[in-house]
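J.: Here it is, the structure in full.
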Amino acid sequence: MSTPDNHGKKAPQFAAFKPLTTVQNANDCCCDGACSSTPTLSENVSGTRYSWKVSGMDCAACARKVENAVRQLAGVNQVQVLFATEKLVVDADNDIRAQVESALQKAGYSLRDEQAAEEPQASRLKENLPLITLIVMMAISWGLEQFNHPFGQLAFIATTLVGLYPIARQALRLIKSGSYFAIETLMSVAAIGALFIGATAEAAMVLLLFLIGERLEGWAASRARQGVSALMALKPETATRLRKGEREEVAINSLRPGDVIEVAAGGRLPADGKLLSPFASFDESALTGESIPVERATGDKVPAGATSVDRLVTLEVLSEPGASAIDRILKLIEEAEERRAPIERFIDRFSRIYTPAIMAVALLVTLVPPLLFAASWQEWIYKGLTLLLIGCPCALVISTPAAITSGLAAAARRGALIKGGAALEQLGRVTQVAFDKTGTLTVGKPRVTAIHPATGISESELLTLAAAVEQGATHPLAQAIVREAQVAELAIPTAESQRALVGSGIEAQVNGERVLICAAGKHPADAFTGLINELESAGQTVVLVVRNDDVLGVIALQDTLRADAATAISELNALGVKGVILTGDNPRAAAAIAGELGLEFKAGLLPEDKVKAVTELNQHAPLAMVGDGINDAPAMKAAAIGIAMGSGTDVALETADAALTHNHLRGLVQMIELARATHANIRQNITIALGLKGIFLVTTLLGMTGLWLAVLADTGATVLVTANALRLLRRR
């Protein structure tokens, strides 16, 4: 890694290895700072929001060091560094851009504008020059040591000073910016101390191992960001817009809803769009994990980033700049970094006292034996310096976020978006799942199966009235009724004063008369009681069409189970997770679905009833609520974790803690398995980190290990923890 100096140039910098997440405490983790960012303005409730793009962060400890430096500035209300998307966000009452840039420059970091082009990457030779230089100098020093001890000692001192200079400089910068216990500080003290007592070879070896750890750290950071980088690369930089019969190449930021664009075969959509071409196949695997191309017809929505498989297509832009499907996913990733798991917060608090405590122990080990027992100063100074290096909490600090980030990335690859470590941790504890029925267990596209009008009205008239009231509604049943009327080519009149009745139905004025569409049982319908019972017993949903309090007839609709619903329920049972259906549908229709899946159910529930049921179930064991509609949002909020189907409403997706973008219920099983695997991984990582520290603490006091083994142990623990966390990315 390299750290920018005050003039924006890169200087060699050595930092121990760390992985792929938002680490808790910059002061505590092995990293150095090469960060640069971008200032963009937006209004915020707490003042003005400024944002920069941050480049060069090789571990999440860099993010915490940047936060530390900015947080000390007067006038800063809030500061966040989002490691996955390399973004610095500062909320302030006044324009503090100059102060932020100055503070970070003094701390050894540089900033660039968020909209600026990516900085060109340094050549591999330049990037690895510090490591190569130190290896060559180390080899020369060993050679000289074999033939001439004095010259060998001088060579080791020179090697140490060359490696130490950038580290000590960065340590001073970080101390000035408030990061007192950064690994750069520990390394500087240990190397200088080793030189002081004549352990020149070990001082040089410590720095060499440190630099190797830094290169591993850079590799881990790039692996951590691969998913986000791939997602950002899904959007092309330009689009072909059709205007007045002419084609023009425009930047995607200039596209607006209503624009008509053209995408060639093999091209990616620059924005969410509505298909205007007759039909086409789209590869949406990068967004949803769905490997099979999806067939779309005229009027269907297609997300940004999807690829037109086999033909030139025309679409109408639906999304504003920065509000496409890809942008929403990136926003979820940013939000996920803000929602840290409880165990992450615990490790953060623990690490804040761990390093100072180890430094205090090292000082006592250095002073007490020589002062009280006349022991050798050189021996105990050496042991104290070794303990100082053991005090680096890199492996411990990254043990949790490395696993959580890998878990979140693995879930995203499979089309499951989990909003942060807290949600992932909660998901791993779930032993119950409550399902909404329509749109969750079923495909959410019911069809009209029967129309039964009262005497004196035709089927067409009944369907026309119902479609007029339901036009524009988002509920799957409403859309099915409108779709049926459109297929029949009926002239649908315009309804006025349309009003949704919570838990009951929807009403409107049609041709000056009040028409109500409601569930059977919400309005007296004695003449149709037998028919309603018969239809509901067959698993169909029945709605009444009421005009001026007179029941004009009933419309029956039926949805179909998702293809993988039965398999998903069976696999959940195998995991020890119990399922239950909570639905606003009638009991008979719910019973038909529940019987087919072998689930318990509660039917006829209003939104507040669902909340009550979820609260009661949640008191017995952690419960996940899976839904897709506005009426599911309160229940999802009340559950231990809310999970939205990707086809759900914006309200459901916003409320949920996780979402299945591909609408496959088996993805829920994979999410729970992955969450549990992540928990196990975290426990393993903490054991590795603390176990190795404990072992080397004892062996150091017994005189069995020295400085270079202490650094090797720290780097080794960090490598093991990171490698263990990366195993989650390979889970099937």
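Glycine is no exception: its Cβ is also placed from the backbone N, Cα and C atoms.
Original residues only: the substitutions mentioned are not part of this model.
For 48-112, the entry in Swiss-Prot reads domain 'HMA'. According to Swiss-Prot, the Zn(2+) 1 binding site annotation covers ASP58, CYS59, CYS62, on the basis of experimental evidence. CYS392 to His or Ser appears in Swiss-Prot as a mutagenesis experiment; the accompanying note says: Decrease in activity. Binds Zn(2+), Cd(2+), Ni(2+), Co(2+) and Cu(2+), but not Pb(2+). Swiss-Prot gives this note for the published mutagenesis CYS392 to Ala: Lack of activity. Cannot bind metal at the transmembrane site. Lack of phosphorylation with ATP. Quoted from Swiss-Prot, the note on mutagenesis experiment PRO393 to Ala is: Lack of activity with any metal. Cannot bind metal at the transmembrane site. Lack of phosphorylation with ATP. According to Swiss-Prot, the mutagenesis experiment CYS394 to His or Ser carries this note: Decrease in activity. Binds Zn(2+), Cd(2+), Ni(2+), Co(2+) and Cu(2+), but not Pb(2+). What Swiss-Prot says about the mutagenesis result for CYS394 to Ala is this: Lack of activity. Cannot bind metal at the transmembrane site. Lack of phosphorylation with ATP. According to Swiss-Prot, the active site, 4-aspartylphosphate intermediate annotation covers ASP436. Residues or ranges marked as Mg(2+) binding site in Swiss-Prot (evidence: similarity to another entry): ASP436, THR438, ASP628. Where Swiss-Prot documents LYS693 to Asn as a mutagenesis experiment, the accompanying text is: Loss of zinc-stimulated ATPase activity. Poorly phosphorylated with ATP. Quoting Swiss-Prot on the mutagenesis of ASP714 to Met: Shows high metal-independent ATPase activity. Poorly phosphorylated with ATP.
What's the neighbourhood like for these features in this structure?
T.: Mean model confidence of the domain 'HMA' (48-112) amounts to 78 (pLDDT, 0 to 100 scale).
Residue environment of CYS62 (Zn(2+) 1 binding site) contains 31 other Cβ atoms, counted within 10 Å of its Cβ in all protein chains.
DSSP gives CYS392 (mutagenesis position) a coil state; it is part of no helix or strand.
Cβ contacts within 10 Å of PRO393 (mutagenesis position), excluding its own Cβ and spanning all protein chains shown: 30.
When secondary structure is read from DSSP and collapsed to three states, ASP436 (active site, 4-aspartylphosphate intermediate) falls in the coil class.
When secondary structure is read from DSSP and collapsed to three states, LYS693 (mutagenesis position) falls in the helix class.
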J.: Take the domain 'HMA' (48-112) and count its residues per DSSP category (helix H/G/I, strand E/B, coil), listing them in that order.
T.: 22 helix, 21 strand, 22 coil
J.: Write down the Cα-Cα distance for CYS392 (mutagenesis position) and ASP436 (active site, 4-aspartylphosphate intermediate), rounded and given in Å.
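T.: Between the alpha carbons of ASP436 (active site, 4-aspartylphosphate intermediate) and CYS392 (mutagenesis position) there are 49 Å.
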J.: Which of the binding-site residues CYS62, THR438, ASP628 has its Cα nearest to the Cα of CYS394 (mutagenesis position)?
T.: CYS62
J.: According to DSSP, does ASP628 (Mg(2+) binding site) sit in a helix, a strand, or coil?
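T.: DSSP assigns ASP628 (Mg(2+) binding site) to coil.
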J.: Which one is it: of the binding-site residues CYS62, THR438, ASP628, whose Cα lies the shortest distance from the Cα of PRO393 (mutagenesis position)?
T.: CYS62
J.: According to DSSP, folded down to helix, strand and coil, what is ASP714 (mutagenesis position)?
T.: helix
J.: Using C-alpha positions only, work out which of the recorded positions CYS62, CYS392, LYS693, ASP714 is nearest to THR438 (Mg(2+) binding site).
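T.: Nearest candidate: CYS62.
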J.: Provide, as an integer number of angstrom, the distance between the C-alpha atoms of ASP628 (Mg(2+) binding site) and CYS392 (mutagenesis position).
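T.: Answer for this pair: 46 Å between alpha carbons.
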